[in-house]
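Notes to accompany the following structure.
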Amino acid sequence: MAFNPPVIRAFSQPAFTYVFKFPYPQWKEKEWLLHALLAHGTEQSMIQLRNCAPHPDEDIIRDDLLISLEDRHFGAVLCKAVYMATTTLMSHKQRNMFPRCDIIVQSELGEKNLHCHIIVGGEGLSKRNAKSSCAQFYGLILAEIIQRCKSLLATRPFEPEEADIFHTLKKAEREAWGGVTGGNMQILQYRDRRGDLHAQTVDPLRFFKNYLLPKNRCISSYSKPDVCTSPDNWFILAEKTYSHTLINGLPLPEHYRKNYHATLDNEVIPGPQTMAYGGRGPWEHLPEVGDQRLAASSVSTTYKPNKKEKLMLNLLDKCKELNLLVYEDLVANCPELLLMLEGQPGGARLIEQVLGMHHINVCSNFTALTYLFHLHPVTSLDSDNKALQLLLIQGYNPLAVGHALCCVLNKQFGKQNTVCFYGPASTGKTNMAKAIVQGIRLYGCVNHLNKGFVFNDCRQRLVVWWEECLMHQDWVEPAKCILGGTECRIDVKHRDSVLLTQTPVIISTNHDIYAVVGGNSVSHVHAAPLKERVIQLNFMKQLPQTFGEITATEIAALLQWCFNEYDCTLTGFKQKWNLDKIPNSFPLGVLCPTHSQDFTLHENGYCTDCGGYLPHSADNSMYTDRASETSTGDITPSDLGDSDGEDTEPETSQVDYCPPKKRRLTAPASPPNSPASSVSTITFFNTWHAQPRDEDELREYERQASLLQKKRESRKRGEEETLADNSSQEQEPQPDPTQWGERLGFISSGTPNQPPIVLHCFEDLRPSDEDEGEYIGEKRQ
């Protein structure tokens, strides 16, 4: 027979009540998994309890099952875990291994949630820390539950569905230690006149007697209360149920519950005999409530902000509307509002707080890339873009670099969270880095001079700019976390350390950032982990002094084009540029044939594959045609009318000239600067070097392409006819020597052994030296 706990007659103060919800919403559909995880060995008993008869019918099996499951079912195990976690919390509060406190825990199977009610009282808890302790309390409870789940691993490994519940608990525990409860740990609260919520103390014994005790027992969602509760302990008006109850670590048996309730009601918590005023009896001469008091009670308690708070709200709205990020922006755009706020007590501090709130709002809603597009919404990538020109001069594919920058600024490039522009002076590295960060505007800088607080300016920023980066042993460890995008805590001047979330980093330097300097020694121990976190672009070519600065609009145009054309993720970057691994040194660009990186002649636009400039058609139409052939697919330059399409006639007639067997059949191409080529091919490709922008341009492009296609077909037919004529000429029989002689002007004399008659046009021809040599030693006729 179970031990009956003594009736609790005093409860430690102050007392608070908590509610813990089991962080697995589908617990009712998979309750059998909870039996296996928390109460291993009770699965068969729970199945048998489903088929038992309800009270008052006699059922020996039912009574035996209820006795055996008294404190072994999963509700009892959950109740014990919560009690142990509560004891641990109070020991932390009182700094004592054996805290002096009172604890009541009751587990219940609700309609939606599996939850536990906790009443705890004692020194160490107060209105100030009871509410803030919810996350810590939640983490301690989950740790106790996980520890009981691990006991199952001693007998067998987890099933897949059991492992799913276990990992859900582990994830919730990690979030709890980060201060996130997800609404699964709540405390009874009240709202004050200002609308703030505070922890509410309770009368623990009355709360226990009136709310927790009058409930019927139900230890499984498959069974019913009339199966688990005997008729002698049935609460008639109770609609809710409970699973298990612990009072200071001792279980409250089901058969003793009604007795316990009666003892509390009669001996411990008697009702008031007299009213609290005047010694009147109950319901005698109650005070009348006047109209004014009724009117006052119906007045709305909505909080009204004062003048200072209204000014702060207006300034915050202005910052969101006009994208104001620094104090100078406030002075330029809303000086009147700024002056009114400066006139308030502590106005400068209030302005800093408003700007800090706006920075937090921007960092939570935008990434560096999306905020850049938010500030520069409509931009087009032109061929005279200086960012495009600079990357081409340094030997890189500007489209590939833009793709990588989009991934890094959008926090989609994995562990490589940093872009480093390395090179000597006057190569454009600072020009490029400055254009990126000034386009984003909300950026922080690293200060080497303030050695104790190097990253003081990096919190609540979209991007970090590390100009002339130098790695020192004092800050190399936090630098590795920041360069890799790992969350870490940084020291801030005159404040506690703050959490720095993942923030992209832009570096421009001419130092070796992989060599760590410390004192009079240089170490390369950190070189490998630093290289895994950095993408380095080497700028080695010096720029002319007239190159100019890259504007924020130009860098935004390049990144916006890449963001619209490519999949800006790590996987998309690897697939687009055929890379198995992103190296530390960014790969150089490979230009298409005939495409140039010389930005002097850039009117024809840029190639969408290599980023190089298309060459000038006026300089060499042959290369333009070849480049166009690679970019236009099936339409070739010969098909678009580069040649005249006319067959050239031979200089001699068919009688006077016999064509060779291997004669060139195609008509010679027109010269590079011919009018026909300039009108057809070059004009077409100069007009359509980019995609049509709307439906009208698309229809015009299709019309011109169809005309050029028809011209190609007509030219093909002419070439086929020429080929047929030449084939017929080759099939004619070759003339014999006599016929050749007649064609050359020799006529046979008709008299035997007489030389032929030579026409007058050949009479003046003198024999050559070779002919003279043929008659040496012979008598000439």
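Glycine too: its Cβ is placed from the backbone N, Cα and C atoms.
Those substitutions? Not in this structure, it's all original residues.
A sphere of 10 angstroms centred on the C-beta of His117 (divalent metal cation binding site) encloses 21 other C-beta atoms. Under the heading divalent metal cation binding site, Swiss-Prot lists Glu108, His115, His117, citing sequence analysis as support.
The ATP binding site annotation in Swiss-Prot covers Gly423, Pro424, Ala425, Ser426, Thr427, Gly428, Lys429, Thr430. Counted within 10 Å of its Cβ, the other Cβ atoms near Gly423 (ATP binding site) come to 20, all protein chains included.
If you take every residue in the domain 'PV NS1-Nuc' (11-271) and average the pLDDT, you get 87. What Swiss-Prot records for 11-271 is domain 'PV NS1-Nuc', and it gives sequence analysis as the kind of evidence.
Among the features that Swiss-Prot reports, domain 'SF3 helicase' is placed at 397-552.
Listed in Swiss-Prot as a natural variant, Asp384 to Asn is described as follows: In strain: Eg/BSU-1.
Among the natural variants in Swiss-Prot is Pro398 to Leu, noted as: In strain: Eg/BSU-1. Residues within less than 8 Å, Cβ to Cβ, of Pro398 (variant position) and separated from it by at least 6 positions along the same chain comprise Ala387, Leu388, Leu391, Leu392, Leu558, Gly589, Tyr606, Gly611.
Annotation of the natural variant Gln536 to His in Swiss-Prot: In strain: Eg/BSU-1. Within 10 Å of the Cβ of Gln536 (variant position) there are 19 other Cβ atoms, across all protein chains.
One entry in Swiss-Prot concerns the natural variant Glu649 to Lys. Its note says: In strain: KU3 and Salvator1.
Swiss-Prot documents Phe746 to Leu as a naturally occurring variant and attaches the note In strain: KU3 and Salvator1.
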Among Pro424, Gly428 [binding-site residues], residue with fewest other Cβ within 10 Å: Pro424
Non-site residues, in chain order, whose CB comes within 8 A of the mean position of the CB atoms of Glu108, His115, His117 at divalent metal cation: Val19, Phe20, Gln106, Ser107, Gly110, Cys116, Tyr242
Rounded Cα separation (Å) that holds between His117 (divalent metal cation binding site) and Gln536 (variant position): 57
The one of Ser426, Thr427 whose CB sees the fewest other CB atoms within 10 Å, among these binding-site residues: Ser426
Chain-mates of Gly423, Pro424, Ala425, Ser426, Thr427, Gly428, Lys429, Thr430 with C-beta within 8 Å of site centroid, ATP: Phe421, Asn431, Asn510, Phe539, Gln542, Leu543
Same-chain residues at least 6 apart in sequence whose Cβ lies under 8 Å from Lys429 (ATP binding site): Phe421, Tyr422, Gly423, Ser508, Thr509, Asn510, Leu537, Phe539
Recorded positions compared (Glu108, Asp384) - the one with the fewest other Cβ atoms within 10 Å: Asp384
Cβ atoms near His115 (divalent metal cation binding site) (within 10 Å, other residues, all chains): 20
Closest of Asp384, Ala425, Thr427, Thr430, Gln536 to His115 (divalent metal cation binding site), Cα positions, recorded positions only: Gln536
Top Cα neighbour of Thr430 (ATP binding site) in the set of recorded positions Glu108, Asp384, Gln536: Gln536
